[in-house]
Amino acid sequence: MSAARTLRVPGRHGYAAEFSPYLPGRLACAAAQHYGIAGCGTLIILDQNQSGLQIFRSFDWSDGLFDVTWSEDNEHVLVTCSGDGSLQLWDTAKATGPLQVYKEHTQEVYSVDWSQTRGEQLVVSGSWDQTVKVWDPTVGNSLCTFRGHESVIYSTIWSPHIPGCFASASGDQTLRIWDVKTAGVRIVIPAHQTEILSCDWCKYNENLVVTGAVDCSLRGWDLRNVRQPVFELLGHTYAIRRVKFSPFHASVLASCSYDFTVRFWNFSKPDPLLETVEHHTEFTCGLDLSLQSPTEVADCSWDETIKIYDPVCLTVPG
């Protein structure tokens with residue numbers, strides 16, 4: 001692996017990282033003081049250049065920030081979510097506070113995602129109050145609230161293929177698929193026998209969703225037949241915090257964990273573990289794969305660092 005470009009952010013513990021879909025080399029990171037247990041949060045916007053990683057702008061919030069998503073409509077706009085139950089809409093072109101704050105959830109909001117399909121600009125949020133909400137960012141209140149999960153919601157993510165469809169993962173051990181048009185749940189999958197902390201949609205198969213859980217396993221689900229997973233990936237030694245499918249390779253995905261590692265997998269291979277990256281000294285919570293470069297990965301950790309790097313398995317053919 002090439003040497004990671006590293007930015008140290010003293011006193012801030014990283015929870016989520018996401019590459020800009022517009023600007024090559026721009027990354028957003030949601031972070032919190034005191035491991036998110038108390039204190040404030042910071043949204044860090046950084047750029048990479050020949051000299052490394054540099055902070056372009058940072059925004060503080062009065063509570064920990066747990067997730068971040070870029071607008072699919074405006075290269076300067078993004079949304080974060082917080083421990084105080086609110087979402088914040090930011091404009092990186094302005095060095096001021098949020099343009100708008102959306103406050104309806106009654107407990108921590110752990111997940112936020114901006115829709116990727118053309119023709120709709122919607123944000124989905126998942127909370128410890130056991131609800132999912134869908135928002136039009138131009139409107140101050142949510143469009144609809146989805147109930148059904150029986151524990152905290154850790155992950156909510158739009159389908160990149162099907163308009164108005166999103167997945168959610170929860171401490172109630174289920175993966176659920178929802179439809180905004182019917183304002184209801186389409187599929188309930190008892191995906192693990194432990195809390196599920198993350199899920200993601202395959203970019204090349206509209207029926208494939210992956211889950212990552214406290215049981216250290218990743219499982220792939222074909223939504224046409226959910227009786228058993230189509231693959232299971234084992235190797236992490238502590239809970240899997242986040243999982244992301246590759247935007248460039250149909251069967252490649254990455255996961256990060258409380259075991260401090262990031263692992264890369266190809267679920268179509270007999271030996272699916274491609275590479276294990278061990279460059280953090282604390283829980284690794286944030287992870288993203290670049291939409292612009294097939295080899296570039298970003299992560300962030302509770303060790304107060306953000307890293308961008310090119311794992312060997314993505315730089316060599318096969």
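In case you wondered, yes, glycine gets a Cβ from its N, Cα and C as well.
Although substitutions are noted, the structure shown does not include any of them.
If you check Swiss-Prot, you get these features:
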MUTAGEN   C199 to S  Does not affect peroxisomal import of proteins containing a C-terminal PTS2-type peroxisomal targeting signal
MUTAGEN   G212 to R  Abolished interaction with PEX5 and ability to mediate peroxisomal protein import of proteins containing a PTS2-type peroxisomal targeting signal
MUTAGEN   A213 to V  Abolished interaction with PEX5 and ability to mediate peroxisomal protein import of proteins containing a PTS2-type peroxisomal targeting signal
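Taking all protein chains in view, 29 other C-beta atoms sit within 10 angstroms of the C-beta of C199 (mutagenesis position). You'll find the Cα of C199 (mutagenesis position) roughly 6 Å from the Cα of G212 (mutagenesis position). In sequence order, A191, H192, T194, E195, I196, L197, R219, A239, I240 are the residues of the chain that are 6 or more apart from A213 (mutagenesis position) and have a CB within less than 8 Å of its CB.
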